[in-house]
Amino acid sequence: MADYLISGGTSYVPDDGLTAQQLFNCGDGLTYNDFLILPGYIDFTADQVDLTSALTKKITLKTPLVSSPMDTVTEAGMAIAMALTGGIGFIHHNCTPEFQANEVRKVKKYEQGFITDPVVLSPKDRVRDVFEAKARHGFCGIPITDTGRMGSRLVGIISSRDIDFLKEEEHDRFLEEIMTKREDLVVAPAGVTLKEANEILQRSKKGKLPIVNENDELVAIIARTDLKKNRDYPLASKDAKKQLLCGAAIGTHEDDKYRLDLLALAGVDVVVLDSSQGNSIFQINMIKYIKEKYPSLQVIGGNVVTAAQAKNLIDAGVDALRVGMGSGSICITQEVLACGRPQATAVYKVSEYARRFGVPVIADGGIQNVGHIAKALALGASTVMMGSLLAATTEAPGEYFFSDGIRLKKYRGMGSLDAMDKHLSSQNRYFSEADKIKVAQGVSGAVQDKGSIHKFVPYLIAGIQHSCQDIGAKSLTQVRAMMYSGELKFEKRTSSAQVEGGVHSLHSYEKRLF
């Protein structure tokens, strides 16, 4: 007994594990698989963990998840789904400026609060005009004013119930013959708050609620569908107008200024300067240009992997930094160009520097599972950008196909020859637009179907919350505070430890995550 008994009770606890500073000052470049976080003390449930985190200096998300601006990951469908679940999507720019701006517009109009620029028709318009508007915009609850414009007198409204059973030969009828007349409408006065208007709409059991001024002129409208979205998606990321947040990628060339203008006109909330190596005079000049022309527009710079790179972009005025070079599953930059940095080291080093200036960091690349997300956030990142993890979800662009009985979607790096051949923007990202010989920095592949974002992202959220619970932190802010104070401890993993930490010693198994 004397061999292992020590007097004095349990007041003595030996120092265990490494601080983040000790872990990353060893001189080795570390990936997310090279270390683990040591557990802490639990006195709360996982669903109490607050995942609120900063995307930029002025934009805060309730979920620290961001979809990558890749043409096989984020267009309007993905951006809408990400915003509804508390994150944000960045529309790719491997397309025409007009297409990209229209995708942003779709996101901004998906949920609107007070709609101040609705589709409006006049009594002399015809039924076929309603069907055309429905085909173009996806709805047919349209207010009718005497001139067919906003700001003129409200005379009625057309809903699906008014036109559902009309025969084709009736499509030339005037709307004044079939619309619901003004005297039968429920309206709200101008100056009403959104909360009051929603309550009126709820009581009325109508699909739309027109807002009129003292002269009975239409000034806005709200939709019942938005009430349902508010109920179903309480974490949704919204701007001051109650529209969904949406980001977009642009390049750093002169013609990207035209793209920027269209995006700003469409209502984009934040732009990311999409470059494989962000520490360039081209990006610095573009940051300054955007800040001068659109001072309220948030700008994310990158990509960077060192404090020296980050310094130049912070000095130029960025509102956040995107960190990662060559760590993505489809990226071969490190292999081909011998430049880059292991992602865990890059995230820690840049985050530790950028926090001194209040600049949030987005960890971009190398995310293979929810554990990697938790590790990136514990190393100082405020949000995590995902490509392959979200590819092949229902909301990702592209069609499913089958190979050996497995349902797949195409996924490619923006530095792949495939993407470069599609549009010049991909070449600009890798400074290759003038090269006669293209050097691919990415590959094309396929990813297995993951189902809908509306099921997959809640799984990721729950995983992050459980990770924070095991750490003993009730919020991501507390996780980062524990890391910087040295309270949060880490441990390096040998290759054998990594094998031990995975599934092993089984003849066969099925791995279902959610």
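The backbone N, Cα and C atoms fix where each Cβ goes, glycine too.
This is the original sequence, none of the listed changes applied.
Taken from Swiss-Prot, the feature active site, thioimidate intermediate applies to C331.
Annotation comment: Swiss-Prot describes R429 as active site, proton acceptor.
According to Swiss-Prot, the NAD(+) binding site annotation covers D274, S275, S276, G324, M325, G326, on the basis of sequence analysis. For M325 (NAD(+) binding site), the number of other Cβ atoms no farther than 10 Å from its own Cβ, over all displayed protein chains, is 28.
Annotation source Swiss-Prot lists K(+) binding site at G326, G328, C331, E500, G501, G502, citing sequence analysis. Sequence-distant neighbours of E500 (K(+) binding site) (same chain, six or more apart, CB under 8 Å from its CB) are absent.
In Swiss-Prot, a published natural variant is listed as T333 to I, annotated In mycophenolic acid resistant cells.
S351 to Y appears in Swiss-Prot as a natural variant; the accompanying note says: In mycophenolic acid resistant cells. For S351 (variant position), the same-chain residues lying six or more positions away in sequence with a CB closer than 8 A to its CB are V323, V361, L379, G380, A381.
For the pair formed by S275 (NAD(+) binding site) and G501 (K(+) binding site), distance between Cα atoms is given as 35 Å, rounded to the nearest Å. With respect to their backbone Cα atoms, G326 (NAD(+) binding site) and G501 (K(+) binding site) stand 25 Å from each other.
The two recorded residues, G501 (K(+) binding site) and D274 (NAD(+) binding site), show a Cα separation of 36 Å. Cα to Cα, G502 (K(+) binding site) and G324 (NAD(+) binding site) are separated by 25 Å. Over all protein chains present, the Cβ of G326 (NAD(+) binding site) has 26 other Cβ atoms lying within 10 Å. Looking only at the binding-site residues G324, G501, G502, the densest Cβ neighbourhood within 10 Å occurs at G324.
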